[in-house]
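Trainee: As annotated in Swiss-Prot:
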type     : residues  : note
ACT_SITE : S87       : active site
ACT_SITE : D216      : active site
BINDING  : S87       : 16-epivellosimine binding site
DOMAIN   : 12-122    : domain 'AB hydrolase-1'
MUTAGEN  : H17 to A  : No effect
MUTAGEN  : C20 to A  : Loss of function
MUTAGEN  : H86 to A  : Loss of function
MUTAGEN  : S87 to A  : Loss of function
MUTAGEN  : C132 to A : No effect
MUTAGEN  : G152 to Q : No effect; when associated with S-213
MUTAGEN  : C170 to A : No effect
MUTAGEN  : C213 to S : No effect; when associated with Q-152
Amino acid sequence: MHSAANAKQQKHFVLVHGGCLGAWIWYKLKPLLESAGHKVTAVDLSAAGINPRRLDEIHTFRDYSEPLMEVMASIPPDEKVVLLGHSFGGMSLGLAMETYPEKISVAVFMSAMMPDPNHSLTYPFEKYNEKCPADMMLDSQFSTYGNPENPGMSMILGPQFMALKMFQNCSVEDLELAKMLTRPGSLFFQDLAKAKKFSTERYGSVKRAYIFCNEDKSFPVEFQKWFVESVGADKVKEIKEADHMGMLSQPREVCKCLLDISDS
């Protein structure tokens with residue numbers, strides 16, 4: 001009886017990283033959630049982390065998000081997961097919400113892009129460009145890749161950008177780890193521009209929560225709050241002294257927020 005009650009209380013958290021990063025960013029949060037008795041799946045999206053595919057093999061946003069879609073497809077029909085998406089990972093969360101709304105108890109966006117069912121999938125990026133200075137990315141590098149007739153745009157995070165805008169509240173060890181493990185990524189802007197927007201009937205039916213990281217210098221808190229004001233969230237949390245990488249600079253606070261959101 002006791003074990004049955006524990007099983008009922010156990011939740012399954014699926015963690016989705018942002019662009020150029022990987023499942024490794026959750027190395028502090030995953031054991032905290034597991035020690036609280038929960039199941040955790042940290043996903044490496046295509047051509048990210050230790051996923052074996054290369055960026056030049058990934059042609060669409062759906063290709064990029066495929067590992068998350070595979071996890072969602074494997075979830076039993078009677079189970080619901082808690083999704084957590086960080087940064088660009090919020091867009092992959094949106095795809096999972098549109099495709100498998102019945103398998104998600106709540107989708108949590110942390111310093112993340114939040115798709116708007118009333119606008120195109122590129123709308124969040126257009127607003128980011130409006131609200132954030134053009135030199136925000138500092139020494140990050142952008143270049144074309146793939147088919148010369150229809151090239152994609154790749155992005156490599158610059159060490160200065162990472163140190164000053166993403167990991168400024170993290171330990172030097174976490175910053176060094178990130179410099180070693182980041183990979184070229186893409187925002188798949190051209191593909192998203194052609195994609196059908198997410199629906200209010202499916203994407204919009206999933207309960208949403210947002211976690212603000214209030215010392216984020218790459219996703220300023222004003223931009224994060226704009227998502228909540230324009231798209232809406234059922235629950236909102238704020239983590240003080242958290243930079244863009246809140247799961248590394250404030251892992252216990254992120255864990256606490258997640259447990260509170262998932263319990264309500």
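From the backbone N, Cα and C atoms, a Cβ is placed for every residue, glycine too.
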Trainee: Mind checking which of C132, C213 has the fewest other CB atoms within 10 A of its CB? They're the mutagenesis positions.
Mentor: C132
Trainee: Neighbour count first, Cβ atoms within 10 Å, every protein chain included; then name which of H17, H86 tops the list of mutagenesis positions.
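Mentor: By the 10 Å Cβ neighbour count, H86 comes out on top.
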Trainee: Over the domain 'AB hydrolase-1' (12-122), what is the model's average pLDDT?
Mentor: 98
Trainee: Cα within 10 Å of H86 (mutagenesis position): which of the recorded positions H17, C20, C170, C213, D216 qualify?
Mentor: H17
Trainee: Let me know the DSSP-derived helix, strand or coil state of C213 (mutagenesis position), please.
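Mentor: Strand, per DSSP.
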Trainee: Around C20 (mutagenesis position), which residues of its chain at least 6 apart sit with Cβ under 8 Å of its Cβ?
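Mentor: Non-local contacts for C20 (mutagenesis position): A48, M155, I156, L157, T182, R183, P184, G185.
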Trainee: Show which residues of the chain containing G152 (mutagenesis position), separated from it by at least 6 in sequence, have their CB under 8 Å from its CB.
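Mentor: Long-range Cβ contacts: L55, H59, T144, Y145, G146, S186, F188, Q190.
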Trainee: Between the Cα atoms of C132 (mutagenesis position) and C213 (mutagenesis position), what distance do you get, rounded to the nearest Å?
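Mentor: Cα to Cα, C132 (mutagenesis position) and C213 (mutagenesis position) are separated by 16 Å.
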Trainee: Within 10 Å of the Cβ of S87 (mutagenesis position), how many other Cβ atoms can you find? Include all protein chains, please.
Mentor: 24
Trainee: Other than its own, how many Cβ atoms are within 10 Å of the Cβ belonging to C170 (mutagenesis position)?
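Mentor: Within a 10 Å radius of the Cβ of C170 (mutagenesis position) lie 23 other Cβ atoms.
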